[in-house]
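Contents: one structure, followed by commentary.
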Amino acid sequence: MELHAITDDSKPVEELARIIITIQNEVDFIHIRERSKSAADILKLLDLIFEGGIDKRKLVMNGRVDIALFSTIHRVQLPSGSFSPKQIRARFPHLHIGRSVHSLEEAVQAEKEDADYVLFGHVFETDCKKGLEGRGVSLLSDIKQRISIPVIAIGGMTPDRLRDVKQAGADGIAVMSGIFSSAEPLEAARRYSRKLKEMRYEKAL
């Protein structure tokens, strides 16, 4: 299972850059999801993390296809309701395109529109969406049975829930507050990374 870390749009550029650089070796992908920041601020963030040695192949630009193209980042995440994957692929066929979905119908539609994968959530109740009940691992399982592209699960992901998500068929997990709201982001990322490695080891036995 892949481990995706998603920025939470709550930190100044310099602090966020330090966290990203610190956790880069513990995660598979880092999604830049800074919706309140200007293009100039996001470009400054990218400059800082490139200087810090981040592997550009690990970066996913959420929503800002323009910045991805300008910065030669080849992975983009399209929010629900934005451009369709098919529209983006027609113009920029080199991009690897994810689509955020919240239902079985949206997941099926994303596959039809040529998304490379879907980000489904929120699976469990989460601090990011307080008061909203999670959509559950049962729906996650239903989606996996209906589509053939990878499904990344997001929402309320904690290390002790990863087995349930794996059993439902998820190809990876995405974590926002569990890492970026932690007082110790590196140790938080390591807890997820260790749990995933432990699960892979058990499967190999």
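Just so it is clear, glycine is given a Cβ too, placed from its N, Cα and C backbone atoms.
What you are looking at is a predicted structure, and each value in this text was computed from that prediction instead of being measured.
Under DSSP, H122 (mutagenesis position) is assigned to coil, being neither helix nor strand in the three-state scheme. Taken from Swiss-Prot, the feature active site, proton acceptor covers H122, and the record attributes it to an author's statement.
Counting only residues at least six positions away in the same chain, the Cβ atoms of S80, F120, G121, R135 sit under 8 Å from the Cβ of H102 (substrate binding site). Per Swiss-Prot, substrate binding site is recorded for H102, G156, M176, S177.
Swiss-Prot documents H122 to Q or A as a published mutagenesis change and attaches the note Loss of enzymatic activity. All protein chains included, H122 (mutagenesis position) registers 20 other Cβ atoms within 10 Å of its own Cβ.
Highest Cβ count within 10 Å among the binding-site residues G156, M176, S177: M176. Residue annotation for substrate gives H102, G156, M176, S177. The furthest Cα pair among them is separated by 19 Å. Annotated pair S177 (substrate binding site) and H122 (mutagenesis position), C-alpha to C-alpha distance, rounded: 13 Å.
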